[in-house]
Amino acid sequence: MDIIGGQHLRQMWDDLADVYGHKTALICESSGGVVNRYSYLELNQEINRTANLFYTLGIRKGDKVALHLDNCPEFIFCWFGLAKIGAIMVPINARLLCEESAWILQNSQACLLVTSAQFYPMYQQIQQEDATQLRHICLTDVALPADDGVSSFTQLKNQQPATLCYAPPLSTDDTAEILFTSGTTSRPKGVVITHYNLRFAGYYSAWQCALRDDDVYLTVMPAFHIDCQCTAAMAAFSAGATFVLVEKYSARAFWGQVQKYRATVTECIPMMIRTLMVQPPSANDQQHRLREVMFYLNLSEQEKDAFCERFGVRLLTSYGMTETIVGIIGDRPGDKRRWPSIGRVGFCYEAEIRDDHNRPLPAGEIGEICIKGIPGKTIFKEYFLNPQATAKVLEADGWLHTGDTGYRDEEDFFYFVDRRCNMIKRGGENVSCVELENIIAAHPKIQDIVVVGIKDSIRDEAIKAFVVLNEGETLSEEEFFRFCEQNMAKFKVPSYLEIRKDLPRNCSGKIIRKNLK
């Protein structure tokens, strides 16, 4: 069955402009408080102008164009402008530094870059090293350096007509994007995402939170990340809703933004929930229109209950990864929710728990979470120019090995245990980092926590805890270890404690454990 009706992204935007016209499609708020609004008609015109800009710079179907941008309207223009002419977007994590960004440019074969002035010096250095195919840079800022091969994105775009000049034949199987994984354990891999993937993601994610055209979906997730693109933006646009894109997350500003824009759906990660909870309570905390808060792993039950009670919201759990495109397991619309379950498998997918020999396990037994989808349609197509890595995780019949451990119950609710690489082997016992982190996070003085395994000559691995304290708090080792001993089995109690000001995170808020080992 063809869920998307054979419609690629160019057709999608032309239809949206016709159907929704002057209805608000996109609101962008910068960190400085500047707000830009676009109707569906205006946004389609900006997308067309951007597509024409790329065409005048020599970009054709199949060419790769990198974006190194924070959340901004230009990201949306470029994303869909490239798709309209069959070119391929390569978003770069805005937190990456020179060597990491150069590596993605090299391995994606990007020939053009759109970025802002704050990142330009880094790319000057990359160009001088002459190790990439990059031949031109467009800067979104008005002020331009006097360099060859650099253009003003805004000036060039505004010179273009609002109708599309170049419209090559497109297929839903065409690649729309190469999205490099966050690489918390190794070098990033380029996840190939098709037009079909993005169109399907829109319909699926809109179904998951029952989006309507009168909804307002607000996110602070980075636009270069799969959550923002496929769970938020594609869902909102596919439903004809209003999409609110905030440049960066601020714990002090976020709830006010939810209220100001009358958001009905938003999404949170644990870091956001924890930092919101340490903000001063307000009598207005429950004065909002939120129907759903999309939530991604992992939170203790105490933290969940406290957040929901204070803000008067409910969490809609969703589990997925870049390779699955969407939250393939999650709470279903109208279905019961069973915390701490991550929900049930969504439509168009199958899910199993498998053992180390790739055999399905019965309910209650822990193994690897495996997902069956259709490559290039409901799950990613492949890793770019990396068939060995693709074959390692994706079977010929569409079964994807997630690398996550979990189990299911008799009613097919699934439960996440941990990343396989986050299991600590301690004296013959397997210890889940997430389990320990959820227990330790309940300590009233602790704001953030991560545990890792470090080498131990006697017991394979020892457990070390890194904690960030709430402002003004102090915590002795004696108090910390006593709390652990009272709340977990003896073999799970950490051997070491380190108190830090912050923890290293990637763009999606996940802690980069390898930086702590």
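The backbone N, Cα and C atoms fix where each Cβ goes, glycine too.
Just so you know, the substitutions we noted aren't modelled in this structure.
Small disclaimer: the values here were computed from a predicted structure and weren't measured.
What Swiss-Prot says about the natural variant C98 to R is this: In strain: O44:K74. Within 10 Å of the C-beta of C98 (variant position) there are 14 other C-beta atoms, taking all protein chains into account.
Within the same chain, residues at least 6 positions away in sequence whose Cβ sits under 8 Å from that of Q286 (variant position) are F311, G312. For Q286 to R, Swiss-Prot lists a natural variant annotated as follows: In strain: O44:K74 and B.
According to Swiss-Prot, the natural variant I328 to S carries the annotation: In strain: O44:K74. All chains included, 29 other C-beta atoms sit within 10 angstroms of the C-beta of I328 (variant position).
Taking the Cβ of V345 (variant position) as reference, residues of its chain lying under 8 Å away and at least six apart in sequence are, in sequence order, I328, I329, A351, I371, D412, F414. DSSP assigns V345 (variant position) to a strand segment in the three-state reduction. What Swiss-Prot says about the natural variant V345 to A is this: In strain: O44:K74 and B.
The annotation that Swiss-Prot gives for the naturally occurring variant R359 to C reads: In strain: B. Proximity of R359 (variant position) to non-local residues of its own chain (separation of 6 or more, Cβ distance below 8 Å) is seen for none. In three-state terms derived from DSSP, R359 (variant position) belongs to neither a helical nor a strand segment and is classed as coil.
Other Cβ atoms within 10 Å of the Cβ of I374 (variant position), summed over all protein chains shown, number 14. Among the natural variants that Swiss-Prot reports, I374 to V is described with the note: In strain: O44:K74 and B.
As a natural variant entry, A396 to V appears in Swiss-Prot alongside the note: In strain: O44:K74. Residues near A396 (variant position) in space but far in sequence (CB under 8 A, at least 6 apart, same chain): none are found.
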What's the CA to CA span in angstrom from I374 (variant position) over to C98 (variant position)?
36
